[in-house]
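Participant: Let me give you the structure first, and then I'll get to my questions.
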Amino acid sequence: MKNNKISGFQWAMTIFVFFVITMALSIMLRDFQSIIGVKHFIFEVTDLAPLIAAIICILVFKYKKVQLAGLKFSISLKVIERLLLALILPLIILIIGMYSFNTFADSFILLQSTGLSVPITHILIGHILMAFVVEFGFRSYLQNIVETKMNTFFASIVVGLMYSVFSANTTYGTEFAAYNFLYTFSFSMILGELIRATKGRTIYIATTFHASMTFGLIFLFSEEIGDLFSIKVIAISTAIVAVGYIGLSLIIRGIAYLTTRRNLEELEPNNYLDHVNDDEETNHTEAEKSSSNIKDAEKTGVATASTVGVAKNDTENTVADEPSIHEGTEKTEPQHHIGNQTESNHDEDHDITSESVESAESVKQAPQSDDLTNDSNEDEIEQSLKEPATYKEDRRSSVVIDAEKHIEKTEEQSSDKNK
């Protein structure tokens, strides 16, 4: 992400603080389950812990935009595609589980399908709310933070381990806890792949998958009452689907790479085979910008110096030409014959005209030097040329006026002598 990037220290502290607050709140909120009077299979109060932890971290730590980058609520075609997968994958897991029950246990349990103490709609709404608050914290917030320094695959592993610890169930023994850990970790890995490359639009996908899984398991299996075979079937089924889905995704992207000869980063941002090195990329980009700015400044300085040099030379040439004009006029002293005076006057006019032409040519030469500079510096060069050109024009006009006065004076003197 291009942004005010989270430093490595803040990144680690954010993950640590989130996990500590989540675990502490999950312990403290257990006592409130009986107080609010809601059954745990409808809504688990401890599931509020990730949501509260995410809100606290957003308020405490800086770079709010980076922290909220995974909390977008817009819809895209990719989101719709992943939403369909979020409904299909739980169905595949449940089908594998039911087939396993029919094969190895002769039947599967349709738990509490009759004689429920609450309507099914209440259970559905409760599971959607539970899925939203949990995934808001773990997927939309925590996984987004972890992915700022890791790619999706390793970020999913980190978040999966934390989620498995949060969801650990040691009530029914070590073996049950081990299969429950496998189930929740595989569950989290599937979710990490589902929300990959969705550009922060994660909450719909994660909530849909989570609610579909928990709602189906409530009715079809009895793992929540400690049945070891049920949790074993669910864990293995979920792990098989996780390996198959992630492996198939990698194969498809690998085929796309072989056919297009483009790397996976071009096909999908934040891929498994490319580690995110935001700090190094930022430093490299800043170094390139600074070097280009230095080169532009050097070019501008050279162009300005050359322009000033041309203007200065033109001014010196104009000043140096003035004495020659005066000397030429002084040589036109009255002669013994009017014809000689007229010829000298014509010579002076010719000299003045030739000097004007040369000066004009020198003025034309100055803009030619502008072609050597960049287009962005043309205004500065024209501004620097404006004052020397005006000065030269004033000097030439004064020289011409002096010459005309001198000619008139010599003509008057010659006419007086003739009289």
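In case you wondered, yes, glycine gets a Cβ from its N, Cα and C as well.
Substituted residues are absent from this model; it holds the original ones throughout.
Under its mutagenesis entries, Swiss-Prot includes ASP106 to Cys with the note: Increases average length of lipid-linked peptidoglycan products, when part of the SagB-SpdC/LyrA complex. SER107 to Cys appears in Swiss-Prot as a mutagenesis experiment; the accompanying note says: Increases average length of lipid-linked peptidoglycan products, when part of the SagB-SpdC/LyrA complex. One entry in Swiss-Prot concerns the mutagenesis experiment GLU135 to Ala. Its note says: Does not affect lysostaphin resistance. Does not affect SagB-SpdC/LyrA glucosaminidase activity. Record note (Swiss-Prot), mutagenesis ARG139 to Ala: Does not affect lysostaphin resistance. The unchanged residue is displayed. As a published mutagenesis entry, ARG196 to Ala appears in Swiss-Prot alongside the note: Does not affect lysostaphin resistance. The annotation that Swiss-Prot gives for the mutagenesis experiment HIS210 to Ala reads: Does not affect lysostaphin resistance.
How buried are these features, and what lies next to them?
Facilitator: For GLU135 (mutagenesis position), the number of other Cβ atoms no farther than 10 Å from its own Cβ, over all displayed protein chains, is 29.
Annotation note: ARG139 (mutagenesis position) sits in a helical segment as assigned by DSSP. Within its own chain, ARG139 (mutagenesis position) has GLY70, VAL159, LEU191, GLY192, ILE195, THR202, ILE203, ALA206 as residues 6 or more apart in sequence whose C-beta sits under 8 angstroms from its own.
Within 10 Å of the C-beta of ARG196 (mutagenesis position) there are 24 other C-beta atoms, taking all protein chains into account.
Neighbours of HIS210 (mutagenesis position), defined as other CB atoms within 10 A of its CB across all chains, total 23.
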